[in-house]
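Novice: Sharing a structure with you now.
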Amino acid sequence: MSYLREVATAVALLLPFILLNKFWRPNSKDSIVNDDDDSTSEVDAISDSTNPSGSFPSVEYEVFLSFRGPDTREQFTDFLYQSLRRYKIHTFRDDDELLKGKEIGPNLLRAIDQSKIYVPIISSGYADSKWCLMELAEIVRRQEEDPRRIILPIFYMVDPSDVRHQTGCYKKAFRKHANKFDGQTIQNWKDALKKVGDLKGWHIGKNDKQGAIADKVSADIWSHISKENLILETDELVGIDDHITAVLEKLSLDSENVTMVGLYGMGGIGKTTTAKAVYNKISSCFDCCCFIDNIRETQEKDGVVVLQKKLVSEILRIDSGSVGFNNDSGGRKTIKERVSRFKILVVLDDVDEKFKFEDMLGSPKDFISQSRFIITSRSMRVLGTLNENQCKLYEVGSMSKPRSLELFSKHAFKKNTPPSYYETLANDVVDTTAGLPLTLKVIGSLLFKQEIAVWEDTLEQLRRTLNLDEVYDRLKISYDALNPEAKEIFLDIACFFIGQNKEEPYYMWTDCNFYPASNIIFLIQRCMIQVGDDDEFKMHDQLRDMGREIVRREDVLPWKRSRIWSAEEGIDLLLNKKGSSKVKAISIPWGVKYEFKSECFLNLSELRYLHAREAMLTGDFNNLLPNLKWLELPFYKHGEDDPPLTNYTMKNLIIVILEHSHITADDWGGWRHMMKMAERLKVVRLASNYSLYGRRVRLSDCWRFPKSIEVLSMTAIEMDEVDIGELKKLKTLVLKFCPIQKISGGTFGMLKGLRELCLEFNWGTNLREVVADIGQLSSLKVLKTTGAKEVEINEFPLGLKELSTSSRIPNLSQLLDLEVLKVYDCKDGFDMPPASPSEDESSVWWKVSKLKSLQLEKTRINVNVVDDASSGGHLPRYLLPTSLTYLKIYQCTEPTWLPGIENLENLTSLEVNDIFQTLGGDLDGLQGLRSLEILRIRKVNGLARIKGLKDLLCSSTCKLRKFYITECPDLIELLPCELGGQTVVVPSMAELTIRDCPRLEVGPMIRSLPKFPMLKKLDLAVANITKEEDLDAIGSLEELVSLELELDDTSSGIERIVSSSKLQKLTTLVVKVPSLREIEGLEELKSLQDLYLEGCTSLGRLPLEKLKELDIGGCPDLTELVQTVVAVPSLRGLTIRDCPRLEVGPMIQSLPKFPMLNELTLSMVNITKEDELEVLGSLEELDSLELTLDDTCSSIERISFLSKLQKLTTLIVEVPSLREIEGLAELKSLRILYLEGCTSLERLWPDQQQLGSLKNLNVLDIQGCKSLSVDHLSALKTTLPPRARITWPDQPYR
């Protein structure tokens, strides 16, 4: 009991610190403002220390700008803010007009509290503003409370000495304040100014180039925050100074050569920590930096392309989804052309023998001099293969004895040294740990606050492991010291729940009496698990491997172990009925689409967790699986003709998850009976796969769930009746896309503990009655009733944070915590709250001050027009809350204009879709949206002009990144004229789409394209372009990656397109121009990978020299592909479809000239001879092949070239005349085989015994192959791997 009391005490003491277990590093430089001479210089804000510090809880902003608007808003502050945005640094910019009342508002306080770096711009009038002084005092206070925060002042045309001593203009300001504020307040303000004046910062004089200084400030700020993800705990830094010094020496930072350093050592020795510390120390010396962790796991799971995209996105500061390549060769090309030109630092953490530097990054010689690469691995042999690239090796060895003792003491005693009476024991323990940091931390945490006897027992166990080479047995000592319940939780996480949210496992563990609340904290204290920001479980890979090894060592036979996480072992256990009472948990993570009969579960009396994707259960389950707690069968399918599931009486079930399922059998395949019998259920998630099967699953009669349920979620399930009468414990109720005839047993108002209720797109006869008293639910935070037309709510719960509804909201002004509001298809419309001219507390929007997102869809907006001289007969100025960051208005019939949007200075995204149906007018107000980043306007009838767009684009603070305008038939003007003047540049614009606006005068916008120098994606489907030179402006877009150009018949003068040599980054080109005859200069586009030509009915020839992917379709007059035989050796993807005049025979015969081709599609082309296809057998790199022919190719009866395509993974053949396919059995890599529509096919393999050779086959579709014999089909069932999903000519195979 004393041990438990100590644990409880430790929990109470450590819980606040556990919850803040990530730390962030501040700058450590001294002030550059010299106290002696009062001079200043620009700061070199680069941390050269590895001293740790923590991360901030709930950080929202990276930078907080404090300034006096009249002094700097239109000058330096805008320069700086725009520069910070270009660096994608999330910045809070304060304005005087945001401040109201006598104190700093809660929103501003929250912004200060949730920022990491403060940048006060101290100007001559800064102290004149009480708001600025209040802000500065609060900033200083927060920084003093938390030294991790950084203050980087900017002295704007003022003397820092005046700031420090409050002389000059500041003395006058404080004289004025002295008459209005008490002495203590004045002193606090002076102290804040003095502290900031003492700090180093930037000094801006009259003749300084403010834009250049703003960029310098941004770059230095970025050097701070770019290290944020390299978090190092205090204890991680113990003992690594020698490692850092050694690695820095090998990196030879003064050398002009590209240098690689490989760190190797056993798991848990500190390789990653050393790499992070070196990264933190030197990253500021490089143009760009990137740290990629978990290489081994990521490459095995997702492939090298994911790693390449992460590298490119980190270095270029772009979204990984827009990097412009989808295969490893494209990644290497992008890295060579766009990344290698920077001086970069790249850390590749935890590589194994599968990693090849050249496969991911290309040759090190491609990178600019002084670039550096750090690679970590457990194996010296793996790094030894890099020696040809002059990789310098360094072994990260064990910690020294003094450092080991220090690290151990931090965990065992919460101090740097042991107490005198524990000193001998502590030294003895350290001697047994071999200087392994992970072991020292785990064992130290184990012994924290333990009695001497426990220390002595642990020491004896450690001494028994002295001769072991691996960390397993040392770490296992900490595992052995856990209580039995904590052991079960630890092994469950290691085997099944890493990366998963903790909520549902808690239910299972609670029912098993594992006490998860206390034991999870206990495991965190012991450094054995972590819980992430999203409540997901995390675990060091060494501890994960140890946990799984513990399970493996339980028995040499998998079916005699407690947990099975291998699909192969799980399938073998069930199909061969090898179950035993030792098995507690089984997971079959990937789909097997197989039937498991009840006898497969014999002897599994202790099984408590079963997860099997696409499996089906049949038979009599009476007295089977009595202890099952968790049953999860995603993509479960049970039809009317399938064997039934009977006597499913698992009374101890806690969690049932049947998502993406399709159950059509009577009594729902036995599941309804199970629901009745499972009296202890806590979580039920049922969802039919409506998108796949096109219809909902039906639950007949009245369904009653056990009264124990706390989470009930049903999606796309049709029900006669649901009884909620006894579900008093519900916390979450989701009934989405569920037609319900009746909800019985009471009303939702009686569910007092309900936190989330979703009734989206539901309808039923009494839905209105059961929601009538929902306003009583004080605990409800999320309510979604959109599409539920029968729902009418007179009063919404006051504590809501998120509301989606199709009902009127009579008490909107009382929803003070509301952050997200969506109104969809409300028949009564949405009553736009009137705003008072003074915007005082009588305004509804002023009260709902936390609202961030407003979506009005398919709803009439009810407004009152103010008819007076000041309003001009329009709506009040402040009609929408200024807190909004996202506004979407879709198919809202009124009003016929958007009032008040010019005031939405925080708005980042505006979507307008189909709302101007009755308007013959304009959209105005864009000029005021200074934070706007995304603008989408689609299908807006009656919209003639977009006013304010030019003013927005010409603003020096313009942040617009993406602009889409489509399907606006009445639009005649975007810009009244092209953007002129040398100073007008919109560097933020990255994507521009203009489509289907037939009356639009697009010329001014096209001629303005050079003003968008960073434009990466351009999509133009426009009319009325009559001159080829009108398109010349596109050629100036040097950053362009993707270009789509579609012109109609009104642009008949466009017969030739000349590709500019400046488009060196263009990877994708899509052209749809009927009048086009020729494209010149394609050979100049060195990065072009994908070329799509569709509807170019006049096109006659193509020069294709550097192409990676060619897709040609719908070009009936195309007859020739020039130079294809010798000029496209780099081609990787080729698609030809619907080109009847193209001589495809010569093209096919030239395919051997494309040695890198890995994807080939020939669809609806004219092939008349079988021997024309033989050449395909020479394409040894081919990964995917699709051959689709129609009845005109009736001579193709046999395919015999496949046996040489050993890398082929996907084969799609649709040839009606085909009778035989040779060589399929030799395709060892084949995973997907589609033969749909091969109506004459008689057999797949000459020898049925060869079927078993396709070990990797996952999908076989032979639907439509009506000529296959019964014997052939029977052989398929018995010889193909169990995982293979087969679609038969008439029905799916189980």
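Positions of Cβ are set from backbone N, Cα and C atoms, glycine also.
Original residues only: the substitutions mentioned are not part of this model.
Remember, it's a predicted structure, so these values are computed and weren't measured experimentally.
What Swiss-Prot shows for this protein is this:
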DOMAIN    59-221  domain 'TIR'
BINDING   Arg68, Gly69, Pro70, Asp71, Thr72, Arg73, Gly101  NAD(+) binding site
MUTAGEN   Arg73 to Ala  Abolished ability to promote cell death without affecting homooligomerization
ACT_SITE  Glu135  active site
MUTAGEN   Asp159 to Ala  Reduced ability to promote cell death without affecting homooligomerization
MUTAGEN   Pro160 to Tyr  Abolished ability to promote cell death and impaired homooligomerization
MUTAGEN   Ser161 to Ala  Reduced ability to promote cell death without affecting homooligomerization
MUTAGEN   Arg164 to Ala or Glu  Reduced ability to promote cell death and impaired homooligomerization
MUTAGEN   Lys200 to Glu  Reduced ability to promote cell death and impaired homooligomerization
MUTAGEN   Lys216 to Ala  Slightly reduced ability to promote cell death without affecting homooligomerization
DOMAIN    241-480  domain 'NB-ARC'
Novice: Expressed to the nearest Å, what is the distance separating Arg68 (NAD(+) binding site) and Glu135 (active site) at their Cα atoms?
Specialist: 11
Novice: Let me make sure I understand the structure: which of the recorded positions listed (Asp71, Glu135, Asp159) has the fewest other Cβ atoms within 10 A of its Cβ?
Specialist: Asp159
Novice: Of Thr72, Ser161, which of the recorded positions has the most Cβ neighbours inside 10 Å?
Specialist: Thr72
Novice: Would you find the one among the mutagenesis positions Arg164, Lys216 whose Cβ has the most company, meaning other Cβ atoms within 10 Å?
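Specialist: Top count of Cβ atoms within 10 Å goes to Arg164.
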Novice: Look at the recorded positions Arg68, Arg73, Lys200 and tell me which residue has the greatest number of other C-beta atoms within 10 angstroms of its C-beta.
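Specialist: Within the set of recorded positions, the most crowded position is Arg68.
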Novice: Taking only the residues in the domain 'NB-ARC' (241-480), give me the average pLDDT of this model.
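Specialist: So the average pLDDT across the domain 'NB-ARC' (241-480) works out to 82.
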Novice: Compare the Cα of Pro160 (mutagenesis position) against each of the recorded positions Gly69, Asp71, Thr72, Glu135, Lys200 and report the nearest.
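Specialist: Of the recorded positions Gly69, Asp71, Thr72, Glu135, Lys200, Lys200 has its Cα closest to that of Pro160 (mutagenesis position).
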Novice: Just how many other Cβ atoms lie inside 10 Å of the Cβ on Gly69 (NAD(+) binding site)?
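Specialist: Taking all protein chains shown, Gly69 (NAD(+) binding site) has 19 Cβ neighbours within 10 Å.
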Novice: Quick one: Cα separation, Arg73 (mutagenesis position) versus Glu135 (active site), in Å?
Specialist: 16
Novice: For Glu135 (active site), which of the recorded positions Pro70, Asp159, Ser161, Lys216 has the nearest Cα in space?
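Specialist: If we rank Pro70, Asp159, Ser161, Lys216 by Cα distance to Glu135 (active site), first place goes to Pro70.
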Novice: Looking only at Cβ atoms, how many others are within 10 Å of the one on Pro160 (mutagenesis position)?
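Specialist: Within a 10 Å radius of the Cβ of Pro160 (mutagenesis position) lie 25 other Cβ atoms.
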Novice: Using the alpha carbons only, what distance in Å do you get between Thr72 (NAD(+) binding site) and Ser161 (mutagenesis position) once rounded?
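Specialist: Cα of Thr72 (NAD(+) binding site) to Cα of Ser161 (mutagenesis position) measures 20 Å after rounding.
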